[in-house]
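Here is the structure we will look at, set down as structure tokens.
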Amino acid sequence: MASRPVTLGIDLGTTSVKAALLEAAPSLPSGFVVLASCARAARAETESAVAGPQGREQDVTRIIQALNECLDALPRQQLQRVRGIGVSGQMHGILFWKAGQGCEWMEGGPAFVFEPRAVSHLVTWQDGRCNSSFLASLPKPDSHLSVATGFGCATIFWLLKNSPEFLKSYDAAGTIQDYVVAMLCGLPRPLMSDQNAASWGYFNTQSQSWNLDTLEKAGFPIHLLPDIAEPGSMAGRTSHTWFEIPKGTQVGIALGDLQASVYSCMGQRTDAVLNISTSVQLAASMPVGFQPLQTPDPAAPVAFFPYFDRTYLGVAASLNGGNVLATFVHMLVQWMADLGLEVEESTVYSRMIQAAAQQKDTHLTITPTVLGERHLPDQLASVTRISSSDLSLGHVTRALCRGIVQNLHSMLPFQQLKEWGVARVVGSGSALSRNEVLKQEVQRAFPFPVCFGQDVDAAFGAALVMLQRDLSQKEP
């Protein structure tokens, strides 16, 4: 009996790197079984030399180190069976490298690994160097999506103005997931799906092309823009044996983490997917043939992103999710340190969730937008309806969790989901899976059945895309 196909899925997230091995299982409702998975903290944050405190950058070497640790932890005999590799990662961000010099393949024990060489830091989606006045000075995009700070093309424009010498050092650019695919396959030029291209800005999803005329007129270095390919198609094949994965293994075009996450758990077209990790996304599938209005509206809280097969997802993407809870925990730890007390962040997190679980309701209202929002960058967080009876840790934590969900509701009213034909909400994401209070607030807010999926994340989605692609190729 021929062995069933196995695919490897990788997700290069903001705070962690995940890897998952999936095997086809036609007899199961899901169609697959998870053989193994692994996650490692990236711990890649680093200072920005040119952007100062507004910058949000990550050390690519540390991200790849976390990836290597993930692969090293997976069963070697299963890695030998891998027939396809799917890669997803954090959208909007950008790193630069020298073509042909982006990495070096080295012996790492029994197999080869690659290590970054002539690469820049990754400027992430959280980067804040492009303020409102700078964004207003940029040319108008020929796209249904507007441009925000942290978007790849906006970052290039900023570097062009503030650090032009920096750009002269590199001749290739992409998201972190595009970089990994390019290194695995030894691509002479990076390839990018429309999912990631749209997240950079200045990309027209209908024509599947960059706004080259607009960008050229503005002096933009268009040679840095990757070539475009269909999500779900093949980028190339591995140029080396990699952690027991055979040389010549198919590698898919890199996907956006949003699309891969949605793909992993949208069982029906009538499902909406709520993902609460570092940030928050609420996504629903648009009808086939839907085309967004071609005029970008920076004030619109709902964006329409490319999905698969030229369809779109309607997405409310909030910058404020698990990172808000992390900020609150860090604040409490810092306050206690100022008072001469030491306590672990993990202890504070678990205690505050316990306290909120016992506090079933509160009048305290927290608008949790400590990072602003893309459509309202200057509207920061606030606390209202403060009374002396609502100041316990339980009250504040309950109000914070409720505020995260209500902020999303203000961006995409749940009545709109009904009009799109949504019948169920599937909840996923690390912040949701480990926070019972946040789950309660989600169930309270949505007028639909809510189910919380197990093992729902972008690494599984990336593997699943490759697995189903592999199976469809076998069909007559």
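Cβ atoms are placed via backbone N, Cα and C, with glycine included.
Original residues fill every noted site, and no substitution is shown.
Taken residue by residue with DSSP, Thr14 (mutagenesis position) is part of neither helix nor strand, so it is coil. For the published mutagenesis Thr14 to Met, Swiss-Prot gives the following note: Decreases sedoheptulose kinase activity; when associated with K-15.
For Thr15 to Lys, Swiss-Prot lists a mutagenesis experiment annotated as follows: Decreases sedoheptulose kinase activity; when associated with M-14. Contacts of Thr15 (mutagenesis position) defined by a Cβ separation under 8 A and a same-chain sequence distance of 6+ are given as Ala41, Ala42, Thr278, in order along the sequence.
Taking Cβ-Cβ distances under 8 Å and a sequence separation of 6 or more, the neighbours of Trp125 (mutagenesis position) in its chain are Thr14, Gln90, Met91, His92, Gly93, Gly150, Phe151, Ser199. According to Swiss-Prot, the mutagenesis experiment Trp125 to Asp carries the following note: Decreases sedoheptulose kinase activity.
Other Cβ atoms within 10 Å of the Cβ of Gln126 (mutagenesis position) number 21 in total over all chains. The DSSP secondary structure for Gln126 (mutagenesis position) is coil. Quoting Swiss-Prot on the mutagenesis of Gln126 to Lys: Decreases sedoheptulose kinase activity.
Within 10 Å of the C-beta of Thr14 (mutagenesis position) there are 23 other C-beta atoms, taking all protein chains into account.
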